[in-house]
Every structure is written in C-alpha cells, then in structure tokens.
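These notes concern the structure reproduced below.
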Amino acid sequence: MANLPPRKVTSASKSKQDVSPLQILLQMGFRRQRALKALAATGNRSVQLASDWLLTHVSDSNIDADDPREYIFYASPTGPLLSQLLEFWDKSKSTCGWNGAHNFLPHITLVSFFKAPDDTSLNLAKAVRQVVENVGDPPKCTLKLEPYVSHNFMGLFISEEHAEYLKKIAVQYVKQVSSVSSINLEAHVKSLHITLAYHFEESSYEDLKTLVEEMQPVEHSSWELRLYSRDPRFANHQVYKVTQGYSPQASDELELVLGDYIYIEEKEFDISPDGWVHGTSWLTGLNGYLPAVYTRRTAETDAWTLLKAVSLGNNCSDCKSESGSNTDSEMAGTYPHEDAADLAYKKSEETYQEWDKYWSEVMNSRSDSILTITQGLPMNWELSKAAEEMKNNITNGTSKSRRWVFALRHGERVDLTYGPWVPHCFENDTYVRKDLNLPLKLAHRAGGKGGYVKDTPLTRLGWFQAQLVGEGMRMAGVSIKHVYASPALRCVETAQGFLDGLRADPSVKIKVEPGLFEFKNWHMPKGIDFMTPIELCKAGLNVDMTYKPYVEMDASAETMDEFFKRGEVAMQAAVNDTEKDGGNVIFIGHAITLDQMVGALHRLRDDMEDVQPYEIGRNLLKVPYCALGAMRGKPWDVVSPPCPPSINSSSGRFDWRILIK
C-alpha cells in the first residue's frame, strides 16, 4: 500500500475538532448571549448540556438579562475528613436544627464571591489548574485542624504551614485572573478555617459545643481546589429540593419535577396562609406557587455549578520519619500480611492452571495476542455505528437525539477473588489489609465484619475497572444524568468509581434501587445484609439520601418471574420518570442486569410481538466484570456501546519465598 503524501497546501482554516462549543451552539441557531449564558451555567461541560439548559429555559423571562454569574473559589476536603464533617453536619442538624453552616458543603474560602462575564467562565476554570502548577505541591507534613468554639461561631482553623500554602494559592489565583481581565476579586487570607456552625440559637450552644469537642478531625486528609458559580438573583434565597412531583392545576402554579431545586425566600413561609409558597425552579427558571410540603430544605451549594476541581497532592504518606535498612526480623516475615499465606490460595492455584492453559494455547497456535483467544472478531470502535451516530449528533448540530440507557455489571469483587477473606483480614473486629488489591479501609456498618461476608466490597482493581468505563464514556463525549445502582455494596462502589472516571458533577448522585438486586434466592443460605444509605454516604459514596426506591425488598424468597418483574418495574419506571427531565441513564447491577435491561425496555415498545420471554440464558457466563450494555430509544434498540470494553487477566498471589535459593 502506498504511503499517504503530506499536504503542503490546504484551504481549510481549521478542522472540526477545533470548533469550540460556543461555535457549535451558534451553528445550531442559538444567539451568542444565550449560548454564553448556557455554557457558564453548565460549567462548560458539553454542548449537549448547554443545549439542554437552553431548551429547558426557553420560557425563562430572565434568559436574556445581562446579569453575570457569581463565582467563588474553595479548598474542599474529600475522603475520610469529608465523611467525618458530613456526619457532624447530620448530628448538628438533627440535634439543634438548621444553622448557617448547613447551607454549604464543608470548605475553606480562598476567594469570596465575585461577578464575572459569561464569556470568561472557561478561563476562570483554567486558571485553577495553572495556579496549582505555579504554586506547587502542598507541604508534606500533616495538616492539623484546631477546633474553636464561641457563642456565635464554631469552626476548625488550619495549621499555619498549610494556611500559608492556601493563602499563596488564593493570592496567585487573584493575580492570574486580574492579569487577563478587569474582574474585581479579592483573596481571603485571614484566619483560614472550616466553619462548623454559625447563626444558631443560643439554646443550642452547649449541644453544639459537645459535638465539636467529641469530633477528632482526621489528620490524613485529601483536598481539592474547587471553583463554583451561582445565579446571583438567588443569593439570599433558601434552596429546597423537590421530593414529590406536582402538575399545576392553575396558571400561577409551578410544576414540580423530582430532583429539581426550588429557590424560595424565607419570608414566604411566614406570610403563607395555606402552606403554598412562591418559588423559582433551578431547572427551568420558571416561577410560581407550590406546596412547600413537597420539598425539603437542602444546602445552597447543591444548586451551584462546579466549573473546576483540581486535587492537591496527597501528603499524608510522606509524613513518616525515615527508617534504616531492613532487619533480619523483617526478612523473616513479621509484616502483618505474612500471616495470611492461605489467603486466596485456592483461587491462586486455579489462576495458575488457567495461565498454563493460556500459554499452551499461545505456544500451540503461535498466537501472539490474547485478543485472538478471547474476543473473536475484532471491532473498529472508531467506526462503530454508535460512535458515528454520536459524532454526527454533535457535529451536525442535532439538538435532540435518542437517549442512551446503559447497564453495567459491577467490578471485581473481593470474595470471588480471594475466597473466604474475612477470617484472614479481621483482628479483634478490626480490618487489616493483607493484600494490595484489598480495600484500603472498610467503612463501619451495623453488621460489622459479618456484614462484609454477606455483602462483599470491590477490590482495588474493581474500583479501577469502574473508573475505566467512566473515563471511556467521558472520552466518547457521553454524559450521564441519572445513576441507579443495586443496593449491593459492590454495585454502589462501582457506581462511584464510574462517576469518578466520568468526572461527573457532584450533583449527579447514586440512587440506590433494590429493584436492581439479583435473584434473592441465590443469597438465602447466608442472608441478605445491605448497608443503609447513611452508612454508604459516610463511607464516602455520593448516594442520593432523598431517593425513594421504586421497589421495596424484603428477605423472603421469590420466584424467577417475581425477580424479573421486580427489575422490570424499577427500570421502566426510572426510564419513564426521567424522560421529561432528559439525560442519559445507567443501571449498575449484576451480570444479569444487562439482559434484564434489554427485556424491560423492549417491553416499552408499542409492538410486543417480537419480545422474547425472560430467562436466564447461557450468555450470563459471558458477562465479565464491568461489562457495559447499551440501548437507545425510541424505539428501544440494542446498540454498540460508545466506548470499547476492557480485558483483564487473572493474577495469583505471589509468594516471595520462591526466590530463596
């Protein structure tokens, strides 16, 4: 085949890949001011999100108003410290009622609210990354938080060394933004702290003080720099989340859509004679009267837009003092993991036998690729039908395309990787990690270690598998708006890993749906024991605490028909209820979930003649960890997923003693 000669002259000024989201929106017919407003309001995430925002705000009387958004720059804790702070939030709220701190996620303010034109939002987000690169990594010593308690304020103040680092970040961000624009902003450099409580009743002081004193902030914490924006019109409003849908019966009433946020002035509750209040929808920008009982107050930050999040270097592992060379006792095997020689022994031996078969196949057939052995015919994902259709929808300016609905099996699970693992990994009911692929830590649950026997977590590789799928979807340009997960811990963790890889906005939460759990009778011998939504949230999983499941599940036996019907009810209801809101849907469950999705959505067709009866087929054994199935509607058809699959080889446990000669 002849080599392709390089072109020396071209009339094209830029390729399609160089076309910006703004240019695509303009090509779709949207006015420049509206397009910029939509991109700023959705964090410049995608053309699809921006066009969806424009379509939902088509009747918003404020859509053409020249009212720039407000931005704020935070340092936000993540991981165990965030879980600890959220637990404090819950306790203080239930014990003492709402106070000012509950309006926001835990944070340290680096730059206070400032207004900026919509056409600067992308550069404001880029500046966050540039600031981290300019200032460098945070100090390597442990970050310490010092509690402070008074009658009108309670908080945690940052240790001096880390406070100086964050001040440099704040000052550098102000310089970075000011150097390229005339935006007026000011760094917050005095007494950096995390607010725990303020604007609380005097009668709550003692209870709040006790909660602060009981809390011992974890020292090994992770942090992110986050840039948020909000609609300035509602700066002094309270935010309420819709918990029950409502269709207007009068022209002055506001439609309530599950998951929407409503901006309501505090005075509305004082002047209302009948429990109806006036509010404005975050989703549509429309306003009207609504029954307050159909909403629940939530943090203002839930209705903000996250433009950029950049992780700061994890420093906790570098705080240990240096040690000398290995001692004889270390070489003899005194490490905690060395007493678990039998951990995964049987599984490892099975793996080594599979490896022997594989290498025999390679040598006999002279095959040089595992793809040849395990995959059959290769597929060109760049030219797949789904990828082409998706690409055309974007580049051709199609504002309305068929929705994606996905089904994803969970990632690699601990119990099927190691066999009986709990007896090896718990000492006096305390979890000890004895293999690098085991979880770093296990969250507290009511059932203790017995709960983990019945409800296994993911391995570290399982988390990574889930992140790979999310990353693949992100690189394919597909966003997810609605995430439903089986209540099994491995499925909820897979959902979180998927969202991490997708880099989804924190507002995209995991809805734990019992209807997606696999056949109950498979688990009857050892029982079913799920973690509660609160336990999952405390474990750092972004679970929707307000979600009301479509199916309530008990521990009684069920028939196979009842199992399939349970899944059908949940999947069909989720797809139908999210249709008006729009956005793609993913169900994260078990191996059978993929087949179950196909059957459930095919039953939404008008023509039911070709629909096959539910059954557990042989394909169940061909669904590996994090296998992804895809459908598009309407009509509902099985299509190629927008990203390729991933293949993993098994790995046995290594015994270092084989090196002793």
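Cβ coordinates come from backbone N, Cα and C, glycine included.
Heads up, this one's the original sequence, none of the swaps are in it.
Swiss-Prot lists ARG409 (among others) with the feature active site, giving a curator's inference as the kind of evidence. For the recorded site, ARG409 (active site), the DSSP three-state label reads strand.
Close to HIS410 (mutagenesis position) in the fold, though at least 6 residues off in sequence, lie LEU458, GLY462, ALA466, SER486, ALA488, ARG490, CYS491, GLU493, THR494, ILE588, GLY589, HIS590, TYR625, CYS626, each with a CB less than 8 Å from its CB. Here Swiss-Prot flags HIS410 as active site, tele-phosphohistidine intermediate, drawing on experimental evidence.
Secondary structure from DSSP puts HIS590 (active site) in coil. The active site feature in Swiss-Prot is assigned to HIS590 (among others).
The domain 'SH3' annotation in Swiss-Prot covers 235-300.
Here the residue is the original one, while Swiss-Prot reports the published mutagenesis HIS410 to Ser with the comment Abolishes catalytic activity.
Where Swiss-Prot documents LYS526 to Ser or Asp as a mutagenesis experiment, the accompanying text is: Impairs catalytic activity. In the structure as shown, the Cβ atom of LYS526 (mutagenesis position) sits within 10 Å of 11 other Cβ atoms.
For the mutagenesis of LYS622 to Ser, Swiss-Prot gives this note: Impairs catalytic activity. The structure shown keeps the original residue. Using a 10 Å Cβ-Cβ cutoff, LYS622 (mutagenesis position) registers 9 neighbours. Secondary structure at LYS622 (mutagenesis position), taken from DSSP and collapsed to helix, strand or coil, is helix.
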Spatial neighbours of ARG409 (active site) that are distant in sequence (at least 6 apart) but have CB under 8 A: GLY589, HIS590, ALA591, THR593, LEU594, VAL623, PRO624, TYR625, CYS626, ALA627
Residue counts (helix, strand, coil, in that order) that DSSP gives for the domain 'SH3' (235-300): 9 helix, 27 strand, 30 coil
Local Cβ density at HIS590 (active site) - other Cβ atoms counted within 10 Å: 23
